[in-house]
Amino acid sequence: MGLSSIFGGGAPSQQKEAATTAKTTPNPIAKELKNQIAQELAVANATELVNKISENCFEKCLTSPYATRNDACIDQCLAKYMRSWNVISKAYISRIQNASASGEI
């Protein structure tokens, strides 16, 4: 028994086989962790969107307290932000899917 076997350094063919097996075997814990991270990122993105919308729209639209024109301005600003967010999200998802399909990711 050599030192390489003690420290996990078996033959190169054994290392390749172990690495290939590890990559191809689906790990339910890893999958669950990826799902949890994806959910947390989605919540963080939604929170960031709400914060930016609130900050920008209210700063732009609230010129005087309780003015009726504030409501229309805020509604239009929110709609604009949501349309922009949807366009950007679709483009981002498309790029990620294309990169994943071509093996870049």
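Including glycine, each Cβ sits where the backbone N, Cα and C put it.
In Swiss-Prot, a published mutagenesis experiment is listed as Cys57 to Ser, annotated Abolishes import into mitochondrion; when associated with S-61. All chains included, 20 other C-beta atoms sit within 10 angstroms of the C-beta of Cys57 (mutagenesis position). Reduced to three states, the DSSP call for Cys57 (mutagenesis position) is helix.
What Swiss-Prot notes for the published mutagenesis of Cys61 to Ser is this: Abolishes import into mitochondrion; when associated with S-57. Taking the Cβ of Cys61 (mutagenesis position) as reference, residues of its chain lying under 8 Å away and at least six apart in sequence are, in sequence order, Asn70, Cys73, Ile74, Cys77.
The DSSP secondary structure for Cys73 (mutagenesis position) is helix. Its own atom aside, the Cβ of Cys73 (mutagenesis position) has 16 Cβ atoms within 10 angstroms in the protein chains shown. Swiss-Prot gives this note for the published mutagenesis Cys73 to Ser: Abolishes import into mitochondrion; when associated with S-77.
For the mutagenesis result Cys77 to Ser, the note given in Swiss-Prot is Abolishes import into mitochondrion; when associated with S-73.
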